[in-house]
Amino acid sequence: MARFNAAFTRIKIMFSRIRGLISCQSNTQTIAPTLSPPSSGHVSFAGIDYPLLPLNHQTPLVFQWFERNPDRFGQNEIPIINTQKNPYLNNIINAAIIEKERIIGIFVDGDFSKGQRKALGKLEQNYRNIKVIYNSDLNYSMYDKKLTTIYLENITKLEAQSASERDEVLLNGVKKSLEDVLKNNPEETLISSHNKDKGHLWFDFYRNLFLLKGSDAFLEAGKPGCHHLQPGGGCIYLDADMLLTDKLGTLYLPDGIAIHVSRKDNHVSLENGIIAVNRSEHPALIKGLEIMHSKPYGDPYNDWLSKGLRHYFDGSHIQDYDAFCDFIEFKHENIIMNTSSLTASSWR
């Protein structure tokens with residue numbers, strides 16, 4: 001505990017430096033959090049009114065740490081990066097201290113040693129609202145699909161097209177992928193294929209699966225102290241470089257969903273550093289999963305998240321991308337966004 005406190009004291013000094021740096025960045029835009037229902041109670045986009053749905057002060061916060069190289073940590077150490085440049089563990093602890101009334105989830109995966117698992121358990125004991133959820137404790141079979149089925153469906157669809165409109169390169173590529181899967185692992189699925197490369201696709205894919213479960217993930221994992229969470233509830237995912245400075249309060253989001261938007265040099269883009277949903281199996285995320293089930297090489301960020309959101313809210317794409325980013329953006333004055341951009345991300 002003394003070790004945690006000493007580290008936390010050091011990091012508070014760094015937090016003040018980061019705040020000073022961010023205050024000098026003219027492209028950082030935030031607004032005051034919505035702590036009471038807006039007078040209109042809805043927002044319009046692409047000619048449709050969407051209700052502003054609440055995420056109350058007990059909606060769990062979720063951080064994620066998937067570690068592909070646990071050996072870089074001590075055998076009895078918490079396997080989450082915690083350096084002066086990248087104080088990710090301290091950011092999580094900081095959130096648990098500020099948001100004492102909320103459950104703070106840490107969604108983890110990796111070939112951890114017995115001592116590292118024990119250290120994660122000790123973290124839960126020291127901060128009673130922190131709940132460590134192991135990826136292996138959750139069942140995702142209801143969201144899975146065999147790769148052979150995905151490939152065969154795409155081959156049938158492509159071959160049904162006229163020769164002039166058919167993408168022959170894609171067709172041949174899918175046929176080759178089907179041949180490889182049938183030869184090497186006919187039972188391979190969308191989920192098992194994302195366990196091969198322990199990189200950002202692995203990280204992004206399982207984040208989306210967790211968000212489909214929402215607060216049900218805590219109940220499924222049997223975490224104590226979560227009895228107050230309602231089945232079918234949502235959660236707020238934060239990258240570990242997102243720094244809380246105060247409580248988030250109750251949030252009101254269009255149809256109960258919002259994500260982080262990066263704004264740099266007059267360019268905006270949807271980012272998965274923050275994803276908030278007010279319910280499990282949000283239809284926008286289900287739409288993205290349908291895209292993953294229908295594409296031969298779906299990407300969990302570009303297809304599942306970005307395209308899934310756009311198809312759900314603006315299927316005909318009558319609104320431009322910037323307008324959609326403005327509509328779906330998660331904003332809050334009590335979060336310093338993407339602090340690793342001030343140093344360098346150490347997740348690799």
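Heads up, the Cβ atoms here are built off N, Cα and C, so glycines get one too.
For Gln64, Trp65, Phe66, Tyr88, Tyr237, Leu238, Asp239, Ala240, Asn338, Ser340, Ser345, Ser346, Trp347, Arg348, the entry in Swiss-Prot reads UDP-N-acetyl-alpha-D-glucosamine binding site, with the evidence type a large-scale study or a structure entry. According to DSSP, Gln64 (UDP-N-acetyl-alpha-D-glucosamine binding site) is assigned to a strand segment.
For the mutagenesis of Trp65 to Ala, Swiss-Prot gives this note: Abolished binding to UDP-N-acetyl-alpha-D-glucosamine. The structure shown keeps the original residue. Residue density at Trp65 (mutagenesis position): 21 other Cβ atoms are found within 10 A of its Cβ, drawing on all protein chains shown.
Among the mutagenesis results in Swiss-Prot, Phe203 to Ala has the note: Reduced binding to UDP-N-acetyl-alpha-D-glucosamine. The residue drawn here is the original one. DSSP gives Phe203 (mutagenesis position) a helix state.
Annotated Mn(2+) binding site per Swiss-Prot: Asp241, Asn338, Ser340, in sequence order, evidence recorded as experimental evidence. According to its DSSP assignment, Asn338 (UDP-N-acetyl-alpha-D-glucosamine binding site) is coil. In sequence order, Asp239, Asp241, Met242, His260, Ser262, Glu271, Gly273 are the residues of the chain that are 6 or more apart from Asn338 (UDP-N-acetyl-alpha-D-glucosamine binding site) and have a CB within less than 8 Å of its CB.
Within 10 Å of the C-beta atom of His260 (mutagenesis position) sit 23 other C-beta atoms, taking all shown protein chains into account. Looking at Swiss-Prot, the entry for mutagenesis of His260 to Ala says: Abolished protein-arginine N-acetylglucosaminyltransferase activity; when associated with A-255 and 271-A-A-272.
Glu271 (active site, proton acceptor) falls within a strand when secondary structure is assigned with DSSP. The active site, proton acceptor annotation in Swiss-Prot covers Glu271.
All protein chains considered, the CB of Tyr237 (UDP-N-acetyl-alpha-D-glucosamine binding site) has 25 other CB atoms within 10 Å. Around Phe66 (UDP-N-acetyl-alpha-D-glucosamine binding site), a 10 Å sphere centred on its CB holds 19 further CB atoms from the protein chains shown. Secondary structure at His260 (mutagenesis position), taken from DSSP and collapsed to helix, strand or coil, is strand. Secondary structure at Asp241 (Mn(2+) binding site), taken from DSSP and collapsed to helix, strand or coil, is coil.
The number of other Cβ atoms within 10 Å of the Cβ belonging to Asp241 (Mn(2+) binding site), over all protein chains shown, comes to 23. For Tyr237 (UDP-N-acetyl-alpha-D-glucosamine binding site) paired with Trp65 (mutagenesis position), the C-alpha to C-alpha distance reads 12 Å.
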